[in-house]
Amino acid sequence: MSHDGKEEPGIAKKINSVDDIIIKCQCWVQKNDEERLAEILSINTRKAPPKFYVHYVNYNKRLDEWITTDRINLDKEVLYPKLKATDEDNKKQKKKKATNTSETPQDSLQDGVDGFSRENTDVMDLDNLNVQGIKDENISHEDEIKKLRTSGSMTQNPHEVARVRNLNRIIMGKYEIEPWYFSPYPIELTDEDFIYIDDFTLQYFGSKKQYERYRKKCTLRHPPGNEIYRDDYVSFFEIDGRKQRTWCRNLCLLSKLFLDHKTLYYDVDPFLFYCMTRRDELGHHLVGYFSKEKESADGYNVACILTLPQYQRMGYGKLLIEFSYELSKKENKVGSPEKPLSDLGLLSYRAYWSDTLITLLVEHQKEITIDEISSMTSMTTTDILHTAKTLNILRYYKGQHIIFLNEDILDRYNRLKAKKRRTIDPNRLIWKPPVFTASQLRFAW
């Protein structure tokens with residue numbers, strides 16, 4: 001079974017040895033006291049015993065992992081993939097497809113950019129608000145990758161998204177973390193059981209001895225940039241990708257372990273990185289970060305955003321999002337994150353947008369327009385309307401759309417206030433929007 005779910009069921013066969021297991025076959029694997037059907041994506045025989053990289057069918061890709069042979073149930077049949085069509089059949093299929101395409105050469109020119117009709121482009125379809133920027137919900141995995149932006153922080157190699165996770169465990173400070181995805185660390189590190197990543201420089205090592213020797217000599221105790229925000233809880237540093245290429249590339253390599261579609265680890269020059277840290281007696285420990293393009297043609301205020309796994313589910317994600325909008329307010333701009341968001345990223349943004357909109361509407365207590373909400377929050381009108389529709393507070397009344405507050409919204413507002421979650425204090429932000437000339441925005445300036 002492929003990730004897009006289009007491949008037909010395979011051929012069931014009983015086997016006696018794991019030597020008969022091949023890539024793309026499916027077998028039953030022990031996982032958390034239950035058996036799950038898993039697809040073999042890769043086989044590693046460089047070290048004994050052999051290991052198999054598996055994707056659990058109908059489960060999230062971040063659960064993919066390396067397993068040993070003892071977890072594979074050979075008592076059940078293995079599904080082998082069906083043989084692909086012969087080369088002659090493929091040629092006929094391609095020829096037929098080319099003929100069909102040539103019959104309507106003007107089809108692609110009938111529509112506007114990105115497939116939108118050139119007519120009625122000023123009309124907003126409130127039933128089809130697309131906060132993810134993906135046109136078709138039925139789009140396949142391969143088509144989705146092809147449609148990703150080729151600028152910003154999107155991966156530009158479609159095969160890269162499907163690569164096998166190459167690191168087993170990383171040790172960062174006092175935390176041991178299991179990566180989720182592939183990241184292009186040096187190949188000599190991929191056979192190590194643990195990779196050591198320095199808490200402050202993000203430099204990586206294949207052995208504990210190398211790491212400890214490096215740590216004794218290194219004096220850096222915070223991200224190598226300007227501290228632009230500090231309160232009793234967190235600090236924020238601004239780092240220019242051009243001025244701190246090595247550190248920013250190390251950051252991108254680390255974040256790629258936990259982000260699937262996003263990848264930028266060589267060309268960091270066009271980006272600014274805003275890193276959130278927690279302080280202790282040792283220094284500033286990285287909690288999460290977001291990056292943004294120095295000049296975004298699409299008006300994005302965030303390119304990549306990540307809270308490190310050891311700090312997730314603690315409220316740091318909302319602080320990162322809130323801080324990105326505080327920067328947009330300082331710039332007197334509206335902004336939105338680069339699309340598509342990861343599943344966790346979309347959940348975090350939806351929660352932030354909902355909380356922000358509910359708080360504003362309840363506390364404002366006067367009539368207010370969508371444009372005024374956008375100006376006060378720096379959220380785009382599309383994100384505001386999407387959030388209002390999700391909250392079910394958008395209604396069509398007497399020829400216009402209105403937002404109304406119901407009891408559920410008021411109850412949610414009261415619960416928000418009772419939580420007393422931490423927020424960003426705009427008065428503690430010491431920052432002016434950086435200005436770059438055309439020559440400064442060019443690569444290798």
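Any Cβ shown, glycine's included, is placed from N, Cα and C.
Per-residue confidence over the domain 'Tudor-knot' (22-74) averages 91 (mean pLDDT, predicted model). Taken from Swiss-Prot, the feature domain 'Tudor-knot' applies to 22-74.
What Swiss-Prot records for 162-433 is domain 'MYST-type HAT'.
The number of other CB atoms found within 10 A of the CB of Trp247 (mutagenesis position), across every protein chain shown, is 22. Listed in Swiss-Prot is the mutagenesis experiment Trp247 to Ala, annotated as follows: Strongly reduces HAT activity.
Mutagenesis annotation in Swiss-Prot: Asn250 to Ala, described as Strongly reduces HAT activity; the structure shown retains the original residue. Within 10 Å of the C-beta of Asn250 (mutagenesis position) we count 19 further C-beta atoms, all protein chains included. Secondary structure at Asn250 (mutagenesis position), taken from DSSP and collapsed to helix, strand or coil, is helix.
Annotation of the mutagenesis experiment Leu251 to Ala in Swiss-Prot: Strongly reduces HAT activity.
Mapped onto three states, the DSSP output places Ser342 (acetyl-CoA binding site) in coil. According to Swiss-Prot, the feature acetyl-CoA binding site maps to Ala303, Cys304, Ile305, Leu306, Thr307, Gln312, Arg313, Met314, Gly315, Tyr316, Gly317, Lys318, Ser342.
For the published mutagenesis Cys304 to Ser, Swiss-Prot gives the following note: Strongly reduces HAT activity, but is not lethal (in vivo). Lethal, when associated with Q-338.
Cβ neighbour count for Cys304 (mutagenesis position) (all protein chains, 10 Å cutoff from its Cβ): 26. Experimental mutagenesis is annotated in Swiss-Prot for Cys304 to Ala, with the remark: Reduces HAT activity.
If you draw a 10 Å sphere around the CB of Gly315 (mutagenesis position), it holds 14 other CB atoms from the protein chains shown. For the mutagenesis result Gly315 to Glu, the note given in Swiss-Prot is Loss of function.
Under its mutagenesis annotations, Swiss-Prot gives Glu338 to Gln the following note: Strongly reduces HAT activity at pH 9.2. Nearly abolishes HAT activity at pH 8.0, but is not lethal (in vivo). Lethal; when associated with S-334.
The active site, proton donor/acceptor annotation in Swiss-Prot covers Glu338.
Checked against Glu338 (mutagenesis position) by C-alpha proximity, the recorded positions Asn250, Ala303, Thr307, Gly315 yield Ala303 as the nearest. Here the C-alpha separation of Leu251 (mutagenesis position) and Arg313 (acetyl-CoA binding site) works out to 21 Å. Annotation note: Cys304 (mutagenesis position) sits in a coil segment as assigned by DSSP. Within 10 Å of the C-beta atom of Gly317 (acetyl-CoA binding site) sit 25 other C-beta atoms, taking all shown protein chains into account.
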